[in-house]
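Visitor: Marked as active site, proton acceptor by Swiss-Prot: ASP579. Look at Swiss-Prot and you will find ILE421, GLY422, SER423, GLY424, SER425, PHE426, GLY427, SER428, VAL429, LYS444 tagged as ATP binding site, backed by sequence analysis. Taken from Swiss-Prot, the feature domain 'SAM' applies to 20-84. Sequence annotations record features per position, and here Swiss-Prot assigns domain 'Protein kinase' to 415-712 based on sequence analysis. According to Swiss-Prot, the mutagenesis experiment ILE59 to Arg carries this note: Disrupts interaction with STE50 and abolishes signal transduction.
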Amino acid sequence: MEQTQTAEGTDLLIGDEKTNDLPFVQLFLEEIGCTQYLDSFIQCNLVTEEEIKYLDKDILIALGVNKIGDRLKILRKSKSFQRDKRIEQVNRLKNLMEKVSSLSTATLSMNSELIPEKHCVIFILNDGSAKKVNVNGCFNADSIKKRLIRRLPHELLATNSNGEVTKMVQDYDVFVLDYTKNVLHLLYDVELVTICHANDRVEKNRLIFVSKDQTPSDKAISTSKKLYLRTLSALSQVGPSSSNLLAQNKGISHNNAEGKLRIDNTEKDRIRQIFNQRPPSEFISTNLAGYFPHTDMKRLQKTMRESFRHSARLSIAQRRPLSAESNNIGDILLKHSNAVDMALLQGLDQTRLSSKLDTTKIPKLAHKRPEDNDAISNQLELLSVESGEEEDHDFFGEDSDIVSLPTKIATPKNWLKGACIGSGSFGSVYLGMNAHTGELMAVKQVEIKNNNIGVPTDNNKQANSDENNEQEEQQEKIEDVGAVSHPKTNQNIHRKMVDALQHEMNLLKELHHENIVTYYGASQEGGNLNIFLEYVPGGSVSSMLNNYGPFEESLITNFTRQILIGVAYLHKKNIIHRDIKGANILIDIKGCVKITDFGISKKLSPLNKKQNKRASLQGSVFWMSPEVVKQTATTAKADIWSTGCVVIEMFTGKHPFPDFSQMQAIFKIGTNTTPEIPSWATSEGKNFLRKAFELDYQYRPSALELLQHPWLDAHII
């Protein structure tokens, strides 16, 4: 039993748990001289600060506080508790903001201490030494590794299966010691690039570089720990939270002493080459060695010279301005050269210009090599007057005014293979360059295991066209999810990939439109089947969403309009894409939409339009229309539904039905459930989506009809 002394000197006995908080209400009423109401407060159980601070006029009248003066005193005092609470919250917020500010400042100072230069990364070698490497201008993993390999001591170079020393980048790996999981993390290529170019990743000061046949040694791990402790030491200046990190590090050090660290990402080799970015053409032109790391440098230089000359010939013969959108390396370099020359000419005095300048000569494009003589120059001397090579002949001769201009882009007879920039439905996509013209390309490639598989040529085009429907029907029978499944061997799957690639080639030959990726041709070489496609600098809708988040509605309407224009063109050609989704919509750096990946597209003919056969289940599940899921019809209206799903992607940053698995999504779509329309879309945008998601495909509008929708007219930008 607790005893409390009151102001009058009498003892107040509190004998049960219900009245444990009486001292507060009693002191509250005593302070303002209203103790006569104490019994009323106790009877209504208004005894704590939380209950008293919410008192109002009506409650006080109900408690029997009838005097206005008493009510005012009680209310004024109770409201002061709320003010005190708000002041306390504000002070706590200020303290929190000060801590965050000090954390940011300390982190910056820490980074500047550990990584003195902005573009530098510290690599730890297996002998425990460390190398600081400037990665400025290296935008893929191969170029970063290549820059370090040139500085490796001979004893740390990798050896191949024949025991020979190798400097090939694929023979080296990069690890980072993850102290939170106590594992050695084997970095994917994209992880390495991200860490090297991020300003806030402290791992960039302790990357471990080893040959592929080795794992990080104890010396390398020890050096990594020392650098990590320096990081913790810098963090310890921020606040008490760093003490936990220090304690954690001690535990890790103890655990590491007991045994070997576990290596994470052991399955890295499966996707180590995927670097899903499409940099601008001008970016590539300034870092050719980085984007074509496996290409012989002399061959690359020869291609650059020929491309530059080719562009100069056409520019003079046609008197054409150089296109700002060209993907031709020669055009880009010539444009840069002309821009510099023009700036120099404008700075000359007009009188000196007329007397000293010979306008019949074209200035040569020459770039000096960097100070580092060991570094392979990324800027090439394209026109050298002193060069005695056979291919360096002067192209301003007797026939300089007779120029043969190509009417269309021909299939490249020789091309250079660059970095992997993505993957499609079948095979990988690489950056490529026409070795003769310097034109950049995206090359879709799949390995051919069966030598009797050939690429259709113009001579057998008609035969392939006649057999196309039969092959397509057979392919659909194999791929049909709803059909009875048979065991699939690797050979059958591989054959399907090659068939799909040939099918895509047959379709792309017929397509010539601004919003469809351009087809340059195909070839079969070195056990690979290649499709040469237009290189679209920028990226896909899905990659943009991953990088930047959902789009503004005005941008969505702009992209949707272009998608529908491309879809309308396909439908006019009786072609159904069947895989319209964000990953297959490319956006170049000028905002132009390009539809790509026709691996499962279908060309309708009058014959299969009339056939009443079960449709195949083809496409990406979350973008499928009800008639495709139910396998009731194969019509162009499926692309309209998928386009609506892409609009949902752009609004939300996620695919439709993001909370469901593929099987759950199939069930939802099959039971006539439409994707949820974003509540923040405009009324016209919602109406557009409702029309695109019309369940009955016969009433669903066509692409041309949707292009006339008011939503697309209201936001023309």
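Each residue, glycine too, has its Cβ placed from N, Cα and C.
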Visitor: Including all protein chains shown, what's the count of other C-beta atoms within 10 A of the C-beta of ILE59 (mutagenesis position)?
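Guide: Here the count is 17.
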Visitor: Through the lens of DSSP with three states only, how would you label the residue listed as 'active site, proton acceptor'?
Guide: coil
Visitor: Which whole-number mean pLDDT does the model give the domain 'SAM' (20-84)?
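Guide: A mean pLDDT of 81 is what the model gives the domain 'SAM' (20-84).
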Visitor: Give me the CA-CA distance between ILE421 (ATP binding site) and ASP579 (active site, proton acceptor), in Å, as a whole number.
Guide: 20
Visitor: Determine, from DSSP, whether ILE59 (mutagenesis position) sits in helix, strand or coil.
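Guide: Assignment for ILE59 (mutagenesis position) reads helix.
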Visitor: Let me check the 10 A CB neighbour count of VAL429 (ATP binding site). How many other CB atoms are there?
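Guide: Its Cβ shell of radius 10 Å holds 22 other Cβ atoms.
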Visitor: Taking the Cα atoms as reference points, how far is VAL429 (ATP binding site) from ILE59 (mutagenesis position) in Å?
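Guide: That comes out at 74 Å between the alpha carbons.
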Visitor: To the nearest whole angstrom, what is the C-alpha distance linking ILE59 (mutagenesis position) and ASP579 (active site, proton acceptor)?
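Guide: ILE59 (mutagenesis position) to ASP579 (active site, proton acceptor), Cα-Cα distance: 66 Å.
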